[in-house]
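K.L.:
There's a structure below that I have some questions on.
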Amino acid sequence: MQRRDDPAARMSRSSGRSGSMDPSGAHPSVRQTPSRQPPLPHRSRGGGGGSRGGARASPATQPPPLLPPSATGPDATVGGPAPTPLLPPSATASVKMEPENKYLPELMAEKDSLDPSFTHAMQLLTAEIEKIQKGDSKKDDEENYLDLFSHKNMKLKERVLIPVKQYPKFNFVGKILGPQGNTIKRLQEETGAKISVLGKGSMRDKAKEEELRKGGDPKYAHLNMDLHVFIEVFGPPCEAYALMAHAMEEVKKFLVPDMMDDICQEQFLELSYLNGVPEPSRGRGVPVRGRGAAPPPPPVPRGRGVGPPRGALVRGTPVRGAITRGATVTRGVPPPPTVRGAPAPRARTAGIQRIPLPPPPAPETYEEYGYDDTYAEQSYEGYEGYYSQSQGDSEYYDYGHGEVQDSYEAYGQDDWNGTRPSLKAPPARPVKGAYREHPYGRY
């Protein structure tokens, strides 16, 4: 009853009616508002009209900001909280940067409040702070591309694990470093990479290593890692990856737990040389048989029918191509001239009496082929003994007596001169005098 007599409500009701019947059409959306939004169930008619009328009656009210489509739904109310307006991208970027800006001071404060005894936590916080200050976190999120045609150098780093857990008794560090560090120096020169041994157990003095590990110096932070080989390569992309592959392949050879391989043997020789111990003879500097060195003289063969060794030249024996095959040579006597038309003497005849020869002299080291070694087995005295026995049967000798001419043809094929395909016995012709005493009297 008091609300009906309330003058404020009466004035708002009258102003609402006058506004709805205004022909100028200043508020054309008044009748459409109830159709879009249903009235609240617990709000009184008078109060609601007064609020709506008061909102329409204020001419200085500004229009609401643009709202997204999700804000104008059936759940949106007139008297509810104002929705958040749309923001430009720059504003959203500033909102995202706020957590990063707060993250760095929080890390700094946490590092200051942390006790220095927490070594690992201090190292992690320091690394994270440096990463944010340098902006590496943004670089990690971005995609990296390699420009193979640019000559810009890049840096590659790899850590190769040393299998000390599988082979705890093998000294990998000593094998990689070598005597006085010469092995790893040569390895760096061959591969073109920077190679170093890092990690737990890389230092010889264990007490000093433990002290440096507890010191917290970032320079010795690698002592908290496992034992490994650190390889660094700097160069253009293609060359850098090729050098890294070559360096890893060479380092792999040093990670084989074998004390008898070539690497360890060379290190032992180098260590003995550095210590002043003479190098053991391994075929160097000792006279051995090879190119340019004469072989040791073999023992002199003894016995009948044993020829000189290969490559030896017996003094007085014929050289290849010097005399006609079948002729005999006496020591120190040149071969006699041959008579034209005379048949070649036969070297081997059935029933030749062989006289044992004295042992040959000591052979000389001379590189020559011993094709004519068999001619030294018989001498001229054998022929004299043979024909001296047969002189009692016949007083003279005829070339055609008891012989066949074909035998000369068969033997002539082995002539050394090679001028005639065959040697035929000439026909018997008279010689000065009826006959000779001996067919080989010219000897």
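Any Cβ shown, glycine's included, is placed from N, Cα and C.
Okay, so Swiss-Prot annotates it like this:
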type	residues	note
DOMAIN	171-197	domain 'KH'
MUTAGEN	Val229 to Phe	Disrupts binding to poly(A). Decreased binding to the BCL2L1 mRNA. Loss of function in BCL2L1 splicing. Changed nuclear localization
MUTAGEN	Tyr383 to Lys	Impairs interaction with APC
MUTAGEN	Glu384 to Lys	Disrupts interaction with APC
MUTAGEN	Tyr435 to Phe	No effect on the nuclear localization
MUTAGEN	Tyr443 to Phe	No effect on the nuclear localization
K.L.:
Just to be sure I understand, if DSSP states are collapsed into helix, strand and coil, how many residues of the domain 'KH' (171-197) fall in each?
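P.N.:
Counting residues by DSSP class gives 19 helix, 4 strand, 4 coil.
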K.L.:
Measuring CB to CB from Val229 (mutagenesis position), give everything in the same chain under 8 Å that is also at least six residues away in sequence.
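P.N.:
Same-chain residues close to Val229 (mutagenesis position) (Cβ under 8 Å, separated by 6 or more) are Arg159, Val160, Ile162, Ile176, Ile195, Ser196, Val197, Leu198, Val251.
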K.L.:
Restricting to the domain 'KH' (171-197), what is the model's mean pLDDT?
P.N.:
92
